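These come from Swiss-Prot:
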DOMAIN    43-106  domain 'bZIP'
MUTAGEN   CYS356 to Ala  Only partially accumulates in the nucleus in response to cadmium. Does not accumulate in the nucleus; when associated with A-387
MUTAGEN   CYS378 to Ala  No effect
MUTAGEN   CYS387 to Ala  Only partially accumulates in the nucleus in response to cadmium. Does not accumulate in the nucleus; when associated with A-356
MUTAGEN   CYS391 to Ala  Does not accumulate in the nucleus in response to cadmium
Amino acid sequence: MGNILRKGQQIYLAGDMKKQMLLNKDGTPKRKVGRPGRKRIDSEAKSRRTAQNRAAQRAFRDRKEAKMKSLQERVELLEQKDAQNKTTTDFLLCSLKSLLSEITKYRAKNSDDERILAFLDDLQEQQKRENEKGTSTAVSKAAKELPSPNSDENMTVNTSIEVQPHTQENEKVMWNIGSWNAPSLTNSWDSPPGNRTGAVTIGDESINGSEMPDFSLDLVSNDRQTGLEALDYDIHNYFPQHSERLTAEKIDTSACQCEIDQKYLPYETEDDTLFPSVLPLAVGSQCNNICNRKCIGTKPCSNKEIKCDLITSHLLNQKSLASVLPVAASHTKTIRTQSEAIEHISSAISNGKASCYHILEEISSLPKYSSLDIDDLCSELIIKAKCTDDCKIVVKARDLQSALVRQLL
């Protein structure tokens, strides 16, 4: 085998054996391992890495599926909004056309009316073409072509949407309505009936919207009155296409006075209390009543929700006032003046006896008010009212107080 040379802990084999062996501390050679620099494969670590890779892939697929689901929901929401916008646009177009047709009954048709009608026709034609193209179906088709979570990641998706080029026709349809100014309308009440047509002044006939005259509507007469008080005369229409005579007469309100009989006025019940004992009938600092500018109550308004059976029965259940209001007491006193009614209501509030029926009894006894006034009061209150869990209509005390001041007192 050749000579053996010992040098430290190493043994060098001479001759044919040129192998190197390491010895332990006790002189025994160490166990031979594989190639130097390589580690033994750990099957447990390999299985752990495989499980981690599978978990990462599964999480990626879940995130991708959630993203696709959210995109589909957004597409559906946009489609619903688009359909709602189209419905609203159609309704506004029809309303505008009907409004123009009504206006032409009272004045002559001018070039601006024809221009608006032409614009509406073009807009309807454009919407019809868009509906035929089916833009909504194109969006849904693009959503269907999106890859599923189990499909190939390298697959390309065509999500392009066709866009119409900007042409002169589109520019005509997108004509700005805000830049158009209607002709000037001026009311001349002092002119004779034969000269009433002179109140409408037609502006320039130019089609350019920027050169149109400004729109001004002046409905103030010479005596500075507005509303129905200034319409105490006949209005005649002298247009040749409408030869019928239109007459506006003053309404006689004497027949509607005191329509609520005293026998239907109520007695006070504990459950029908509409006002708390300290609720005023006028808004704190803005005590500016029509009734002699007199404040009713001393403490500020309350936000307490008060049940109002009158609105529940009269408006929602479609019951008449005679059936809603119970029979009044025999000692009910008829009040003739508004100041007396205010004094009675003030005393009732100060004594803590104010109720819904008590207020109606005081108000309906006045010749100035009728069931129509009570309907107006209910119509204003129902805007700010809300329904409770027990199907009762409640109104805040502050809203009720301001409604009484505006509508009745």
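Cβ atoms are placed via backbone N, Cα and C, with glycine included.
Worth saying up front: this structure is predicted, and the values here are computed from it rather than measured.
Overlay of Swiss-Prot annotations on the structure.
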| residue | record | CB count, 10 Å |
| --- | --- | --- |
| CYS378 | mutagenesis position | 20 |
| CYS387 | mutagenesis position | 11 |
| CYS391 | mutagenesis position | 8 |
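Put simply, CYS378 (mutagenesis position) is 17 Å from CYS391 (mutagenesis position) when counted between their Cα atoms.
In terms of DSSP secondary structure, the domain 'bZIP' (43-106) contains 61 helix, 0 strand, 3 coil.
Annotated pair CYS387 (mutagenesis position) and CYS378 (mutagenesis position), C-alpha to C-alpha distance, rounded: 15 Å. Per-residue confidence over the domain 'bZIP' (43-106) averages 90 (mean pLDDT, predicted model). The secondary structure of CYS391 (mutagenesis position), as reduced to three states from DSSP, is coil rather than helix or strand.
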